[in-house]
Each structure stands twice: as structure tokens, then as C-alpha cells.
Amino acid sequence: MLKTVTTAMAAGDDDVPASILEIELPAILLNESLFIELNGNLTQLVDTTSNLSQIVWNRSINGNGNSNTFDLVDDEQERAAVEFWLLVKMIAMAVVLGLMILVTIIGNVFVIAAIILERNLQNVANYLVASLAVADLFVACLVMPLGAVYEISNGWILGPELCDIWTSCDVLCCTASILHLVAIAADRYWTVTNIDYNNLRTPRRVFLMIFCVWFAALIVSLAPQFGWKDPDYMKRIEEQHCMVSQDVGYQIFATCCTFYVPLLVILFLYWKIYIIARKRIQRRAQKSFNVTLTETDCDSAVRELKKERSKRRAERKRLEAGERTPVDGDGTGGQLQRRTRKRMRICFGRNTNTANVVAGSEGAVARSMAAIAVDFASLAITREETEFSTSNYDNKSHAGTELTTVSSDADDYRTSNANEIITLSQQVAHATQHHLIASHLNAITPLAQSIAMGGVGCLTTTTPSEKALSGAGTVAGAVAGGSGSGSGEEGAGTEGKNAGVGLGGVLASIANPHQKLAKRRQLLEAKRERKAAQTLAIITGAFVICWLPFFVMALTMSLCKECEIHTAVASLFLWLGYFNSTLNPVIYTIFNPEFRRAFKRILFGRKAAARARSAKI
């Protein structure tokens, strides 16, 4: 029989030698189990067709073409290389997906722990954030691990029952996560548009929202388990493909309820929030304090001040030439009084209420210190016997202030108790070094706040020059804690500088600092507007980028049966959607400083977090 086979093979193919069945090899596998060994020569006895299908020959012809040699091809190296790269791919995929699952679990656990442990985070608004973290935690614990096994094994090997459980949990948790984003957007929209919403946002209302979210997700996820499946569902599982029901009606229902309708609602709500926030920022910027003193007004005021200084020089020369003022009967010293009035109008609103503040006694310094907030006039104060009186001053409106500035036009240089004239800026500089400044700053605050918050009205500054030569003790000393006295010559010299340079210099520089302040406010408001836009863009952008590709693919696969999507692309889109559960803890907490501080306390302990905060301060 062996001879017959040999003859038949030799007759069938001229290229095959007659001794083909005698191969100098130790052994050869035939039909997976048959070995025949004879005197070191292997003799192969098989069916001819089976033999030829399993043995690969490599033909080699010598240079003369007189003989042909056949060698068996060894694919071991190629097979080993392919298996090695498959192993590397599996390990890399397992590491990446495992890290993604771990980060998702840690992030959502941190959010839940922060809300539970930190009392200041236990408010009604954060209940939605906590429920969102629970949904994302379920995605990380129930859905992503089985999905990772599916990807690494390159097929579903866990049976149809587990496939039903996995797909149902997938739809339930992902739908709940997305619908929580809608609930948070609606909550923020109501907070912005309804002033009384903080009173209406009760725990019962928020828990009702959370219940509706989970109930809707449950309906969408359990529909296939009650018969809404396509006919090829079991066939796909047998082919190791575990997918949600591909019934066209169910896919349209599920994708619309899970993604497309929530997407439109989120985009609409955040767009309205952005528009409202932008309008409020612009309105606040318009109400902010903005001095509109023009350059022409400043120039005319400076010219008038120069004329006034020249008049004072002439008056001083007359005094030095021997002109004297009669002495009062009580012997307290001569008084030279001279009044000149100038008006400067600085408009920062529409209301025309005005008030007069006239420099006065020590006991009323706290009341008059409100004028310190208005730094565009140089207030000269005498040491003693000065009277403060206020009239028509409205603390609530702070609409306008008519400041009467007292300055000296002449001085009796021969008076031993000459007055020391100091400017407002010098008072503030000295007063900050003493304890008494705290009480005066309390008086400053209301006016400064009203100006900063954009109070309306016209500020009319009236500057009568009034000088009274009198005895010892200064209001500046009271402001600075009751210390300090000056000599007559030094006071006279200071008067000329402060009355001329102080008032004129401050007045000439009114426009520039407040223009810079207005520009700085505009930049700040623009920065706040950009930050609000960036926050909303990050929230909506992350949601759209993560889930839009998957739901477009899901709807396309159900509507277009002929369309084929590569397995790698389908897996990428699916895990990109899962990645949204990794981002949610970051997006919805990183912009909240309370959450950031809570995370630091959880990571480093309360003492370390407190030390870090004090170091920053």
C-alpha cells in the first residue's frame, strides 16, 4: 500500500520525487496525532488530500536546474512576533483602562466624602452634585470593568445573562449621569433668574429632582428587558458581540431621551445664564464710580489757583511791609479773615443732592473723616478753635458732597503760636501710624463704599479760603493720637506749599488716577466675563465632546444597516463617553474654592491645610 501511494503521488506531480516519503527528520506531526518512525526515517501514511493541505513545501531550484529541493517553512518566528505584539497591546490597554477606572473612582469618592465630612458643603445645592458623583461612581464600578474585559478579550465571553446586566447598567448609569447635568443646569438657571429661588430650593424639591432623574434613566435602561429587542440580539451574543438593542424605535427613543434632548436643554440654559451674567456685569460696570472731570475743567481750575497764589503772595508782602490786623479784646491774637470761593463740579451720576462739610472741632473729626475718602481736594486744618458743622448730609444716598476747604491767605509771622497747616494727604499718612485711625476709618467706609458701588449725584466742591490765627493744639495731633506741635515759621512755610502745590497738584491730577481706576475696573469686569464664559464653555464642551461621537454612531448603526464602523472606532467612542464620568468630579468642583479646600483637608489633614492657607495670607 505504501508503494501504491508513492507511485500515485509520483505520477500525479512530476516535480515531486519518488523518495518524497522518506524525509530525514526526527518526527513530523500528521493529522494532529499520528507518528510513524522507522530506522530514523519518517514514513508518512495519510490520505493524499489531507497530506497536501497540511504540508507546505518550499521549492528551491539549483543553478543548473537539474534538481529540485523542498524544505518545510517554519512560521514559528512570525507567529511569535504576532503573539508578542498582541500581548503588548493587551497590557497597554489594561493599564490605560485600569488607570481611567481608578481615577474615576477616586475623584467621585472625594466629592462624596467632601460633602459628607464638610459641614459648609452640606447645602441643598450640593445634593445634586453628590447624586451626580454617585451615578459616575456606578459607571466606574459596574460598567467600566466589564467593558474593559470586553475590550481586552476582543469579544464577549461572559454569556448572554451577564451581557443583559451589563448593557442595562450601562444605559442606566450613563443616562442618570447625563440627566444630572441637566438638573444642575436648571438649578443654576433658576438661581440666576429668580431672586426668591434660594428660599424655594428646599431639600424636598431637590430630592424630587433627583428621583425624577433616576426614574427616567431606569425606564430607558429596562425597556429592552421587557421585549424591546431586535431579532438579531441573541445571534450577536453568539458571535461574541454584546450590544444594546439595535431596534430602530428603541434607538431613537433612547438616544433622544439620553442625549439629544438633554443636550439642547443644557445648551439653552447655559446660554441664558451667560447672557444674564454678561448683562449684570455690564450694568455693574456702568454703575461703578467713574469721575468725568474733563481736561478743560482741570485747566481752568489750575489757572484760577495760580491767580489765587499770586494774590496771596501780594497779601503776604503787604503784611511784611507793616500792615497789621487789630487784636481781639480777649488777647488771643489777631485774626485775618479772607474768603474766596471757587466751585468745582465733578459729576458721577444724575442726582443733585448736595451736602456741606465745614472743618470744625476735634470732637467731630470722626464725622468729617468721610471727606478723607474724597482725595481730590487738599483740606487745610488749623490747630485749634476750628468749627465743624454739617448740613444736608444724606448718609444713605451719599449722592454728593460739598466740601468747604479752609486754607490760609496770610499769617502773622510774629505770632509765637503760629498755626501749622497740613494737607489731607499728610493727615492720612500720619494717622495710619496710630490707634485712633481705626475709628476714623469706620467713618470713611460708608462714603467710600457708596462711591465704589456707583452712587449717583454731582459732587460740588466749594473752596472758601478762611484762616484763623489762634493758640496751641492741632486737629492733626488729635487725628494722629494727640501728638505734635509746630513752629510758626515752619507753619508759614508749609502753608504756601500746601495751599498752592497741594491743592493745585491734586486737582490737576484728578482725571488721570480715576481714568486709570475706571480702566482697571473695565479690565476686571472683562476678566470676570471671560471667566464666566470659560466656565460654561468647559462644562458644555466636555459634555458634547465626550458623548456626541458615541450617540451619533449609535443612531447611525441602527438606521443604516449597511454602514460598518470599525471596531476600534466604536470602542474609542464608547470609552470617550465613559471618560465624561472621570471629568465630572473635576468640572463641577474645581471652580468652587470650598471644594478645593475640602480636598486639601482630606488629602493633607486640617492642620496642614490651615498652615498652607495662613502661609498664602
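Every residue, even glycine, has its Cβ placed from backbone N, Cα and C.
Where a substitution is noted, the model still shows the residue that was there originally.
Record note (Swiss-Prot) on the natural variant Asp14 to Val: In strain: NC-100.
While the structure shown retains the original residue, Swiss-Prot records the natural variant Gly40 to Arg with this note: In strain: CA-128, NC-005, NC-114 and NC-115.
Counting Cβ atoms from all protein chains shown, Glu76 (variant position) has 8 others lying within 10 Å of its own Cβ. What Swiss-Prot notes for the natural variant Glu76 to Lys is this: In strain: CA-027.
With a 10 A radius on its CB, Arg79 (variant position) counts 10 other CB atoms from all the protein chains. The secondary structure of Arg79 (variant position), as reduced to three states from DSSP, is helical. In Swiss-Prot, a published natural variant is listed as Arg79 to Trp, annotated In strain: NC-037, NC-038, NC-039 and NC-109.
Here the residue is the original one, but Swiss-Prot notes a natural variant at this spot, Met90 to Ile: In strain: NC-053. Cβ environment of Met90 (variant position): Ile152 lie under 8 Å away, each six or more residues apart in the same chain.
Quoted from Swiss-Prot, the note attached to the natural variant Ala301 to Glu states: In strain: NC-026 and NC-027.
One natural variant catalogued in Swiss-Prot, Thr460 to Ile, is accompanied by this note: In strain: CA-040, CA-055 and CA-098.
Where Swiss-Prot documents Thr463 to Ser as a natural variant, the accompanying text is: In strain: NC-003 and NC-142.
Among the natural variants that Swiss-Prot reports, Ala492 to Val is described with the note: In strain: CA-064, NC-015, NC-096, NC-108, NC-128, NC-135 and NC-137.
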